[in-house]
Amino acid sequence: SPTCIPSGQPCPYNENCCSQSCTFKENENGNTVKRCD
């Protein structure tokens, strides 16, 4: 089974994250990317 994505790492879907939560965050460049909470 695939391992879960840790907090702060880019993610496609909530289910991919260890926290089961993937939300849009703004990075240092001002771009918005989905990362695990």
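Any Cβ shown, glycine's included, is placed from N, Cα and C.
So, quick note: what you're seeing has the original residues, none of the substitutions.
As recorded in Swiss-Prot, the features of this protein are as follows:
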- Gln9 to Ala: 4-fold decrease in toxicity to crickets, and insignificant decrease to flies. 16-fold decrease in binding affinity to cockroach membranes (MUTAGEN)
- Pro10 to Ala: 6-fold decrease in toxicity to crickets and 15-fold to flies. 190-fold decrease in binding affinity to cockroach membranes (MUTAGEN)
- Tyr13 to Ala: 16-fold decrease in binding affinity to cockroach membranes (MUTAGEN)
- Asn27 to Ala: 14-fold decrease in toxicity to crickets and 30-fold to flies. Abolishes toxicity to crickets and flies; when associated with A-35. 195-fold decrease in binding affinity to cockroach membranes (MUTAGEN)
- Asn27 to Asp: 12-fold decrease in toxicity to crickets (MUTAGEN)
- Arg35 to Ala: 4.4-fold decrease in toxicity to crickets, and 15 to flies. Abolishes toxicity to crickets and flies; when associated with A-27. 280-fold decrease in binding affinity to cockroach membranes (MUTAGEN)
- Arg35 to Glu: 7.8-fold decrease in toxicity to crickets (MUTAGEN)
### Summary
Long-range Cβ list for Pro10 (mutagenesis position), cut-off under 8 Å, min separation 6+ in sequence, same chain only, gives Val33, Lys34, Arg35
#### Entry: Around the Cβ of Tyr13 (mutagenesis position), the count of other Cβ atoms that are within 10 Å
10
### Query
What's the CA-CA gap between Tyr13 (mutagenesis position) and Asn27 (mutagenesis position) in angstrom, rounded?
18
#### Entry: Cβ neighbour count within 10 Å of Arg35 (mutagenesis position)
19
### Message
Between the Cα atoms of Gln9 (mutagenesis position) and Asn27 (mutagenesis position), what distance do you get, rounded to the nearest Å?
### Response
11
